[in-house]
Amino acid sequence: MQNKSKVRDDFIKIVKDVKKDFPELDLKIRVNKEKVTFLNSPLELYHKSVSLILGLLQQIENSLGLFPDSPVLEKLEDNSLKLKKALIMLILSRKDMFSKAE
């Protein structure tokens, strides 16, 4: 029982940290003893989160461009590009989530 409480408390802390660190998400939450309720629409939260992640990846790429080339830097740039591609695939895989049924 105590483990479940710790997991819940950790989750609430993460959500509050995200709300503080990323005000552009405009997270609206309600916290009670048992759960966290997101008051934003899932679609809105999804789109804002994707935009935020893409922006962060762009900032990482721009920062990496400030350093001289090295094998470590090339690996970081490669991984950043892979993250962006993986995010795009995630977006495409969830496209049906936002499509109207025909």
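Using N, Cα and C of the backbone, Cβ positions are placed for all residues, glycine too.
Every position carries its original residue.
Among the natural variants in Swiss-Prot, Ser5 to Arg has the note: In plasmid pCHL1. The residue drawn here is the original one.
Under DSSP, Ser5 (variant position) is assigned to a helix (H, G or I) in the three-state scheme.
Within 10 Å of the C-beta of Ser5 (variant position) there are 10 other C-beta atoms, taking all protein chains into account.
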